[in-house]
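Student: According to Swiss-Prot, the protein has these features:
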| type | residues | note |
| --- | --- | --- |
| MUTAGEN | Glu48 to Ala | Loss of enzymatic activity |
| MUTAGEN | Trp89 to Ala | Large decrease in enzymatic activity |
| MUTAGEN | Asp130 to Ala | Loss of enzymatic activity |
| MUTAGEN | Trp133 to Ala | Loss of enzymatic activity |
Amino acid sequence: MPVRAQRIQHVMQDTIINFYSTSDDYGDFSNFAAWPIKVDGKTWPTSEHYFQAQKFLDEKYREEIRRVSSPMVAARMGRDRSKPLRKNWESVKEQVMRKALRAKFEQHAELRALLLATAPAKLVEHTENDAYWGDGGHGKGKNRLGYLLMELREQLAIEK
């Protein structure tokens, strides 16, 4: 999937970059964006597939999530509470997200360039659907995905 070249060359005029839908200008930052990642020897269709699968210890169910056709289906499977969540999920979910994001932005040079080009803007997953990973739609959410992307951006700039 090509990154829109005009975004990479875009001179940052705003201090906040909102993203959410994969069709938005910065939609490639979404975990639903169709950028495959390779983690621990397996290829995942999206970072959403990887993240949702890591909620479970059942290897068979994790593999089912990896093989589904869309990130929306993977997200739905990740919310299935008939399957037991791993007990330490709340304490490891940000670590899992960091691993997914690092894989995504290290394995796709054009995405890495896009992320680096956003500095020093604040990145915000702008959605009413999530007040933990996003801003809750009103700016009062935790925006953890945005903060993890900014953290990764800093690390990649140092490693450059």
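Keep in mind that glycine also has a Cβ here, set from the backbone N, Cα and C atoms.
Substitutions noted, but not modelled.
In terms of burial and nearby residues, how do these features look in this structure?
Tutor: DSSP assigns Glu48 (mutagenesis position) to a helix. Proximity of Glu48 (mutagenesis position) to non-local residues of its own chain (separation of 6 or more, Cβ distance below 8 Å) is seen for Asn31, Phe32, Pro71, Ala74, Ala75, given in sequence order.
DSSP assigns Trp89 (mutagenesis position) to a helix in the three-state reduction.
The Cβ of Asp130 (mutagenesis position) lies under 8 Å from the Cβ of Gly136, Gly141, each on the same chain and at least six residues away in sequence.
Mapped onto three states, the DSSP output places Trp133 (mutagenesis position) in coil. Cβ neighbour count for Trp133 (mutagenesis position): 22 (other Cβ atoms within 10 Å of its Cβ, all protein chains included).
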Student: What same-chain residues, at least 6 away in sequence, bring their CB to under 8 Å of the CB of Trp89 (mutagenesis position)?
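Tutor: When sequence neighbours closer than 6 are ignored, Trp89 (mutagenesis position) has Lys55 within Cβ distance under 8 Å.
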